[in-house]
Amino acid sequence: MSTTWFVGADWLAEHIDDPEIQIIDARMASPGQEDRNVAQEYLNGHIPGAVFFDIEALSDHTSPLPHMLPRPETFAVAMRELGVNQDKHLIVYDEGNLFSAPRAWWMLRTFGVEKVSILGGGLAGWQRDDLLLEEGAVELPEGEFNAAFNPEAVVKVTDVLLASHENTAQIIDARPAARFNAEVDEPRPGLRRGHIPGALNVPWTELVREGELKTTDELDAIFFGRGVSYDKPIIVSCGSGVTAAVVLLALATLDVPNVKLYDGAWSEWGARADLPVEPVK
């Protein structure tokens, strides 16, 4: 495992009563799991003291696109209501697949939180170590949170179109190869098959082992093998902006600079007939 942005279950168990630590449960249903009630799953059992960071609820509901970043003031109010304090060390976890914790990690950092770590192995790893869970909601006093949005963290569709057309940045697509190569339909209806012209495919699952990032040597080999250069700006994308954060986390672990996330992702690009797509049918 690469450890730059991670803490282990043993460390968290030792520090769980530290008043400067706050734990955030960011489990999330993936496309095709719409029948899951992750809020109820959280209530049924979570790491002691963890509040539920509902990525769906914390998205911009004025946008037709899924999981878009909310307005900074909206996010700040939600964090204060959860009892989250931006000056504390926030520990984020998901169910143990590293699917959604990186998105929560990225959101918190994009809105100005400096100390954010991910629990390696997530909830599954915590349970494998026979550590205790608690049930029910966690009620905390109102938190202190004033969002300081970093506009450099995210790009819009016009930025991606320019990067694709002018080759000013590399575009990395985190979706599975079959979706990237237009071999299967997207899980969300109404989207075209294929990928942004010029994009490189680095499926997020190839970067992960048992809910943790692979070693830095392994990550380097994967990125280099897919043609990624660390010397050029990078835009990460995926289906809806969630698993792109896994790629961004891996690149951050490798100290790669100038990496931004395309929040609209394929949910936006694939829905627009006026944007180019590869492979051309």
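Glycine is treated like the rest: Cβ placed from N, Cα and C.
Every position carries its original residue.
Small disclaimer: the values here were computed from a predicted structure and weren't measured.
Annotation source Swiss-Prot lists domain 'Rhodanese 1' at 17-135. Taking the domain 'Rhodanese 1' (17-135) as a whole, pLDDT averages 97 in the prediction.
The annotation domain 'Rhodanese 2' is assigned in Swiss-Prot to 165-278 on the grounds of sequence analysis.
Counting only same-chain residues six or more apart in sequence, the Cβ atoms lying under 8 angstroms from the Cβ of Arg179 (substrate binding site) belong to Glu186, Arg193, Gly239, Trp266. Annotation source Swiss-Prot lists substrate binding site at Arg179.
The annotation active site, cysteine persulfide intermediate is assigned in Swiss-Prot to Cys238. The Cβ neighbour count for Cys238 (active site, cysteine persulfide intermediate), using a 10 Å radius over every protein chain in view, is 26.
Around Ser240 (mutagenesis position), the C-beta neighbours below 8 angstroms that are at least 6 residues distant in the chain are Pro31, Leu65, Pro66, His67, Arg188, Ala265, Trp266, Ser267. As a published mutagenesis entry, Ser240 to Lys appears in Swiss-Prot alongside the note: Decrease in 3-mercaptopyruvate cyanide sulfurtransferase activity; increased affinity for thiosulfate.
Among the sequence features in Swiss-Prot, the mutagenesis site Ser240 to Ala is noted as follows: Decrease in 3-mercaptopyruvate cyanide sulfurtransferase activity; abolition of thiosulfate binding.
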DSSP assigns the residues of the domain 'Rhodanese 2' (165-278) as 35 helix, 20 strand, 59 coil
